[in-house]
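Visitor: My structure is below; once you've seen it, I'll send some questions.
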Amino acid sequence: MKFVLLLSLIGFCWAQYDPHTSDGRTAIVHLFEWRWVDIAKECERYLAPKGFGGVQVSPPNENVVVHNPSRPWWERYQPISYKICTRSGNEDEFRDMVTRCNNVGVRIYVDAVINHMCGAGNPAGTSSTCGSYLNPNNREFPAVPYSAWDFNDNKCNGEIDNYNDAYQVRNCRLTGLLDLALEKDYVRTKVADYMNHLIDIGVAGFRLDAAKHMWPGDIKAVLDKLHNLNTKWFSQGSRPFIFQEVIDLGGEAIKGSEYFGNGRVTEFKYGAKLGTVIRKWNGEKMSYLKNWGEGWGLVPSDRALVFVDNHDNQRGHGAGGSSILTFWDARMYKMAVGFMLAHPYGFTRVMSSYRWNRNFQNGKDQNDWIGPPNNNGVTKEVTINADTTCGNDWVCEHRWRQIRNMVAFRNVVNGQPFSNWWDNNSNQVAFSRGNRGFIVFNNDDWALSATLQTGLPAGTYCDVISGDKVDGNCTGLRVNVGSDGKAHFSISNSAEDPFIAIHADSKL
């Protein structure tokens, strides 16, 4: 009995680090600003059959409607109530999405904005996505309800201007946003009620927006109030998966490690450093990636949520600066995402974006605020073209063959060791995942031609970067692995995608 009790305690302690994906699925995708009706369809027609584990959705709760500039993406990070009612859809549509995605084994993770309400400067009235009244100047949010008692004005009513002062970072206003007093049980209860409503609907977990701006103990107090996941889709006693947005590039008062007790943290150093390597800036080269992960100063793998770019830093917000790779840098981006999905470190998130007209002046995009593709503020449908790409300015990186097939690669090699590393002391590298998968990159300015140990059983394999295995045939390159596990690889430095990946399920 003692043994059983101990196991159940361990299970409880570890639950918030477990994404609760089904069938050994290992990656999630952020369908940034997508409507719930489009996500429900995408779960059924694409994400489930292609092996995606889940979707991070944009904040589902009512936000302020901003008209200057016109309907920016960041208005969704200015809540005014916890009603499920945004330009992505209403509560019925949200419930339908969660049910349909769960029914095909794809989980939903909610971007929870619980550090603050909207900016103090928003006018009083009903300029909100569901018509609820707000009076930020008087701290009135009657749809919750919150009043002046529920904010941190008595501790700090100014902006954060010193990130070396943890008190300021957590009690003052992030870019003018009214900071909630999360040490008050009333506020904790209101936040937990909102999150529990979503858990009961069937979500699997949460991204905690602006976690760095909340005290770890306050977050824990909220998490302690949360229900177990819905047993219709999750095993009894399952706790919500938690990943906290903590931007810690080093050199500030607050460290990501302070939040490990609550769940995983977003490892922003990952994309910033990998981008620098793939761009070959500062003398970095891919051969240095041999000890990628903790060896590069990243948080422990089982505490990391990793990504090449996110909705903030792909437009110069958040963290990472100019080294961040995005869909605008497609060739390098596919290499970076390929490396991420092949490497065992961290739990991976793929980005799915929309296009906007960039306008750089003095190195800054003046249009970094632009919201999703829309007609007069109504978000456009995600249409699917004949070639399986998306229309209406939705980028759908998760549908790019090279990325989609690497999501499948990660599923196939899950749990296998990082082995058979090879490099040329420059930017040609290769490694296997045990005997289940092998990947080789050429990021040099000259051709790669090498016979490498793949670790794979003998046979002919289909390269899943240049093509697909279809009905036992290969639409891309074929790789012949000998009885000694070796194969010859040739990759031109001018190839559209200068990398090759093969795995157990791509064997012909």
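Quick reminder: no glycine exception, Cβ is built from N, Cα and C everywhere.
Heads up, here are the entries from Swiss-Prot:
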ACT_SITE  D209  active site, nucleophile
ACT_SITE  E245  active site, proton donor
BINDING   N115, R170, D179, H213  Ca(2+) binding site
BINDING   R207, N310, R349  chloride binding site
VARIANT   V64 to I  In A1, B(C) and AMY-2.2Y
VARIANT   V66 to I  In AMY-2.2Y
VARIANT   A120 to S  In A1, B(A) and B(C)
VARIANT   D161 to S  In A1, B(A) and B(C); requires 2 nucleotide substitutions
VARIANT   L174 to V  In A1 and B(C)
VARIANT   I254 to V  In A1 and B(C)
VARIANT   L298 to M  In A1, B(A) and B(C)
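Looking at the shown structure, what environment does each listed feature sit in?
Guide: DSSP assigns D209 (active site, nucleophile) to coil in the three-state reduction, placing it in neither a helix nor a strand.
Taking a C-beta cut-off of under 8 Å and a sequence gap of six or more, E245 (active site, proton donor) has these contacts in its own chain: R207, L208, D209, A210, A211, K212, V265, T266.
Cβ contacts within 10 Å of D179 (Ca(2+) binding site), excluding its own Cβ and spanning all protein chains shown: 25. In the three-state DSSP classification, D179 (Ca(2+) binding site) falls within a strand.
Following the DSSP three-state reduction, the secondary structure of N310 (chloride binding site) is coil. Other Cβ atoms within 10 Å of the Cβ of N310 (chloride binding site), summed over all protein chains shown, number 25.
Same-chain residues at least 6 positions away in sequence with a Cβ under 8 Å from that of V64 (variant position) are, in sequence order, E75, Q78, P79, I80, C118, G119, N122, S127, S128, T129, L134.
V66 (variant position) falls within neither a helix nor a strand when secondary structure is assigned with DSSP, and so counts as coil. Long-range neighbours of V66 (variant position) (same chain, six or more residues apart, CB within less than 8 Å of its CB): P72, W74, E75, Q78, N122.
DSSP classifies A120 (variant position) as coil under the three-state reduction. The Cβ of A120 (variant position) lies under 8 Å from the Cβ of P136, N137, R173, G176, L177, L178, each on the same chain and at least six residues away in sequence.
Secondary structure from DSSP puts D161 (variant position) in coil. The number of other CB atoms found within 10 A of the CB of D161 (variant position), across every protein chain shown, is 8.
Residues near L174 (variant position) in space but far in sequence (CB under 8 A, at least 6 apart, same chain), listed by position: N115, H116, I160, A210, H213. Reduced to three states, the DSSP call for L174 (variant position) is helix.
For I254 (variant position), the same-chain residues 6+ apart in sequence whose C-beta sits under 8 angstroms from its C-beta are Y163, A166, V169, R170, K212, V246, D248. The secondary structure of I254 (variant position), as reduced to three states from DSSP, is coil rather than helix or strand.
Secondary structure at L298 (variant position), taken from DSSP and collapsed to helix, strand or coil, is coil.
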Visitor: Test of understanding: give the count of other CB atoms lying within 10 angstroms of the CB of R207 (chloride binding site).
Guide: 26
Visitor: Return the member of D179, L298, N310, R349 nearest to D161 (variant position) in space, with distance defined Cα to Cα and candidates limited to these recorded positions.
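Guide: Out of the listed candidates, the nearest Cα belongs to D179.
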Visitor: Find the one among the recorded positions L298, N310, R349 whose C-alpha lies closest to that of D179 (Ca(2+) binding site).
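Guide: Result for D179 (Ca(2+) binding site): the nearest of the recorded positions is N310.
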Visitor: Round to a whole number and give the Cα-to-Cα distance in Å for the pair R349 (chloride binding site) and L298 (variant position).
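Guide: The separation of the Cα atoms works out to 16 Å.
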